[in-house]
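**Q** Sharing a structure below in structure tokens format, with a few things to ask.
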Amino acid sequence: MGTSALWALWLLLALCWAPRESGATGTGRKAKCEPSQFQCTNGRCITLLWKCDGDEDCVDGSDEKNCVKKTCAESDFVCNNGQCVPSRWKCDGDPDCEDGSDESPEQCHMRTCRIHEISCGAHSTQCIPVSWRCDGENDCDSGEDEENCGNITCSPDEFTCSSGRCISRNFVCNGQDDCSDGSDELDCAPPTCGAHEFQCSTSSCIPISWVCDDDADCSDQSDESLEQCGRQPVIHTKCPASEIQCGSGECIHKKWRCDGDPDCKDGSDEVNCPSRTCRPDQFECEDGSCIHGSRQCNGIRDCVDGSDEVNCKNVNQCLGPGKFKCRSGECIDISKVCNQEQDCRDWSDEPLKECHINECLVNNGGCSHICKDLVIGYECDCAAGFELIDRKTCGDIDECQNPGICSQICINLKGGYKCECSRGYQMDLATGVCKAVGKEPSLIFTNRRDIRKIGLERKEYIQLVEQLRNTVALDADIAAQKLFWADLSQKAIFSASIDDKVGRHVKMIDNVYNPAAIAVDWVYKTIYWTDAASKTISVATLDGTKRKFLFNSDLREPASIAVDPLSGFVYWSDWGEPAKIEKAGMNGFDRRPLVTADIQWPNGITLDLIKSRLYWLDSKLHMLSSVDLNGQDRRIVLKSLEFLAHPLALTIFEDRVYWIDGENEAVYGANKFTGSELATLVNNLNDAQDIIVYHELVQPSGKNWCEEDMENGGCEYLCLPAPQINDHSPKYTCSCPSGYNVEENGRDCQSTATTVTYSETKDTNTTEISATSGLVPGGINVTTAVSEVSVPPKGTSAAWAILPLLLLVMAAVGGYLMWRNWQHKNMKSMNFDNPVYLKTTEEDLSIDIGRHSASVGHTYPAISVVSTDDDLA
């Protein structure tokens with residue numbers, strides 16, 4: 001027998017004798033459970049946490065056999081029944097022991113409130129933060145925290161409204177109802193303006209230099225009227241071919257013209273439109289829009305006003321416990337089943353072997369929890385906190401998958417769940433909401449010519465910065481107590497201290513042509529902004545001395561922007577065609593789309609860092625939505641033509657989302673999970689554009705890796721956080737201004753405007769290489785490198801002497817490569833196509849090339865920084 005035949009016989013015998021896997025079919029063996037599971041004697045798999053927990057989860061009780069008596073850890077509280085729970089759950093107002101002993105009066109009556117807390121009374125074990133007293137909300141179960149509060153006393157520079165609310169004295173007699181009860185506009189004398197001011201028709205005053213400058217500063221545009229200026233104001237906006245220009249100056253998509261939904265501020269896109277009628281196969285909503293007829297009464301609000309789901313009838317009338325559906329299709333009352341009379345055409349209501357038999361009497365019907373006997377047959381049910389994973393077996397419900405079931409942190413337990421709060425928050429037992437501990441949170445928003453603040457608890461309403469021109473974007477560095485805003489008229493970004501009563505502000509960044517939004521990186525001390533005119537996203541240091549384009553391609557109408565310096569990502573919206581929300585590293589790498597479907601006009605975005613979600617407003621769809629930070633798990637929070645008529649910007653804090661609506665000129669708030677509990681916080685605004693929450697917990701502290709080992713990370717220009725994709729991701733990378741590349745050392749900058757000339761000199765036989773650079777920005781010193789390369793004499797015969805040796809070397813190399821190719825074909829190989837893996841491994845191989853001693857940051861060797869900056873130049 002030949003060698004090949006022997007090998008074949010040996011392989012056949014090995015296959016026949018090889019033991020089969022335990023999960024193979026046809027062996028009769030039980031399926032193998034996961035390492036995190038326990039296998040019952042009957043083969044069922046349960047989570048390992050349920051073994052020896054005192055509760056029989058296997059039908060045969062095998063999970064509670066041979067169990068050693070459990071001992072609680074030192075950090076646990078021992079319940080009276082022996083159960084262990086974390087000590088922090090003791091006396092928190094929520095019974096966690098099955099016997100409730102963690103909340104017993106014996107355990108909790110001696111509870112001592114911590115510093116900065118107050119007791120809810122002699123007969124209460126509840127403690128609340130001092131800042132929650134007299135905040136207008138009942139936080140104690142007894143409501144004692146809101147008793148004997150008295151009237152709020154306003155400061156000398158504030159006005160007390162009839163309702164007791166405090167507002168800035170600058171709001172009194174300004175022609176707007178800022179108290180919301182009109183008391184700030186009572187008994188007002190006719191307003192007068194200064195010698196160098198112009199009085200608008202609304203009685204407000206503006207500098208005389210702002211009149212007839214083609215920029216309406218009066219809310220009624222009287223400073224640019226034909227009567228005042230002798231001409232119509234010149235509208236400088238020029239829209240691209242895919243857009244139309246509104247009468248009020250802005251640009252919108254052509255396809256939005258005459259679609260029944262006003263998108264222009266003045267509604268000019270819906271003027272002189274032909275009357276619309278829906279096709280026969282369509283349903284006409286009450287607002288005049290058309291949807292496909294199949295979408296009517298489908299259980300989903302397809303019309304913005306929800307009229308497609310009104311007066312819908314349930315076509316299936318055979319629902320509920322009092323009905324029985326025959327196999328032949330009829331629907332009869334359950335009382336007619338097993339009454340020895342034919343009510344179904346096929347006699348399916350009178351099965352001989354199933355009527356008057358209680359299957360639950362034998363082995364509980366095979367049900368793991370509850371067996372319910374029915375007139376015909378039976379059904380299995382589960383205890384609270386459990387659900388059927390098949391028709392008989394109950395498994396734990398993961399309640400934490402339900403949005404909003406907990407305010408912040410949800411811990412899934414067997415048959416239930418536990419809610420907790422993040423650091424800096426405390427749970428309000430009355431509402432279950434995690435509320436911030438410390439100073440009162442407030443909303444700060446732009447109002448065109450000023451910046452205002454309203455407290456979220458006491459509703460104090462004041463003016464922070466006044467005498468501005470056209471404020472459109474806003475953010476803050478809360479730790480530094482600084483505000484940053486962009487002014488459209490002055491094409492610049494400004495800064496001011498939030499507690500500066502004088503109102504001084506400084507121009508930080510100039511030549512910002514059409515700033516749509518700004519976002520402050522509070523960890524690395526930089527600022528990001530979108531520019532709708534130049535179609536760019538830029539980044540700069542907070543003092544404005546160093547700046548660059550981060551992205552200047554594939555942007556149509558960049559709008560809102562948000563940053564997460566803790567993970568190194570920046571997010572922005574773009575309402576161009578096609579509209580989308582994108583995500584990228586804050587250093588300009590790893591750009592990718594986040595939301596691309598069912599999105600039309602994403603005006604505002606904001607991040608919920610605690611829940612790791614992104615929220616956005618769609619002004620065209622009149623919708624507030626959210627996704628996780630990978631673009632998954634999309635949810636619609638609110639859809640409303642009334643409260644989301646033309647939303648512009650939004651922000652999130654605790655369990656509330658707040659937004660500005662441009663058409664209603666108001667600030668609204670709602671529950672961020674459900675969109676319920678709608679409330680109006682401020683109205684009668686004047687072209688408000690942006691809004692933020694001001695509280696220390698909005699910007700969690702983080703480590704600035706650029707200052708960890710050396711100043712600015714050793715970078716010559718900008719040091720920017722890198723996206724934290726995996727454990728191998730660098731903490732930061734160096735970045736250069738537009739027109740410059742990062743050198744191989746990963747730190748220094750080199751001009752991309754380099755020209756190379758060759759000049760041959762007979763005397764030295766060398767070629768001179770000279771570099772000519774363009775304009776060098778401040779702070780960048782680019783040195784010109786000149787090298788000499790020896791040129792061999794012409795006509796030399798030295799090359800002929802080494803030619804045989806060269807041919808021999810080439811033959812040896814060729815033979816080696818052929819051997820390598822043969823060896824490669826006879827080896828097992830593994831392909832790694834995952835781009836993240838490829839990028840990571842390439843980085844690991846190149847991490848130490850030309851890098852300083854700090855190991856936390858480096859450039860991306862696998863993705864050339866040079867080519868990226870070339871694209872941005």
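Every residue, even glycine, has its Cβ placed from backbone N, Cα and C.
Original residues throughout; no substitutions modelled.
Not measured: the values here are computed from a predicted model.
Annotation source Swiss-Prot lists domain 'LDL-receptor class A 1' at 31-69, citing sequence analysis. Swiss-Prot lists 70-110 with the feature domain 'LDL-receptor class A 2'. Where Swiss-Prot documents Trp89 to Phe or Arg as a mutagenesis experiment, the accompanying text is: Complete loss of entry of Semliki virus into the cell. According to Swiss-Prot, the mutagenesis experiment Asp92 to Ala carries this note: Complete loss of entry of Semliki virus into the cell. For the mutagenesis result Asp94 to Ile, the note given in Swiss-Prot is Complete loss of entry of Semliki virus into the cell. Under mutagenesis, Swiss-Prot gives Glu117 to Ala with this note: Complete loss of interaction with Semliki virus spike glycoprotein E1. Record note (Swiss-Prot), mutagenesis Pro129 to Ala or His: Complete loss of interaction with Semliki virus spike glycoprotein E1. The unchanged residue is displayed. Under mutagenesis, Swiss-Prot gives Trp132 to Ala with this note: Complete loss of interaction with Semliki virus spike glycoprotein E1. Annotation source Swiss-Prot lists domain 'LDL-receptor class A 4' at 152-190. The domain 'EGF-like 1' annotation in Swiss-Prot covers 356-395, and the record cites sequence analysis as its basis. In Swiss-Prot, a mutagenesis experiment is listed as Lys825 to Arg, annotated with the note Insensitive to MYLIP-triggered degradation; when associated with R-828 and R-839. What Swiss-Prot notes for the published mutagenesis of Lys828 to Arg is this: Insensitive to MYLIP-triggered degradation; when associated with R-825 and R-839. For Lys839 to Arg, Swiss-Prot lists a mutagenesis experiment annotated as follows: Insensitive to MYLIP-triggered degradation. Insensitive to MYLIP-triggered degradation; when associated with R-825 and R-828.
I would like each feature placed in context: is it buried or exposed, what are its neighbours, and how far apart are things?
**A** Over the domain 'LDL-receptor class A 2' (70-110), the average per-residue pLDDT in this prediction is 82.
There are 19 other CB atoms within 10 A of the CB of Trp89 (mutagenesis position), with all protein chains counted.
Sequence-distant neighbours of Asp92 (mutagenesis position) (same chain, 6+ residues apart, CB-CB distance under 8 A): Glu103, Met427.
Reduced to three states, the DSSP call for Asp94 (mutagenesis position) is coil.
Every protein chain considered, the tally of other Cβ atoms within 10 Å of the Cβ of Glu117 (mutagenesis position) stands at 17. Following the DSSP three-state reduction, the secondary structure of Glu117 (mutagenesis position) is strand.
Neighbour count (other Cβ atoms within 10 Å of the Cβ, all protein chains): 20 for Pro129 (mutagenesis position).
Trp132 (mutagenesis position) has a Cβ environment of 22 other Cβ atoms inside 10 Å. Trp132 (mutagenesis position) falls within a helix when secondary structure is assigned with DSSP.
Within the same chain, residues 202-204, 452, 458-463, 466, 683-684, 686 sit at least 6 positions outside the domain 'LDL-receptor class A 4' (152-190) and bring their C-beta atoms closer than 8 Å to a C-beta of that stretch.
Sorting each residue of the domain 'EGF-like 1' (356-395) by its DSSP state yields 7 helix, 14 strand, 19 coil.
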**Q** By CA-CA distance, flag whichever of Trp89, Asp94, Pro129 among the mutagenesis positions is nearest to Glu117 (mutagenesis position).
**A** Pro129
**Q** Of the residues in the domain 'LDL-receptor class A 1' (31-69), how many are helix, strand and coil by DSSP?
**A** 6 helix, 6 strand, 27 coil
**Q** Could you give the Cα-Cα distance between Asp94 (mutagenesis position) and Trp132 (mutagenesis position), in whole Å?
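**A** The Cα atom of Asp94 (mutagenesis position) is 20 Å away from the Cα atom of Trp132 (mutagenesis position).
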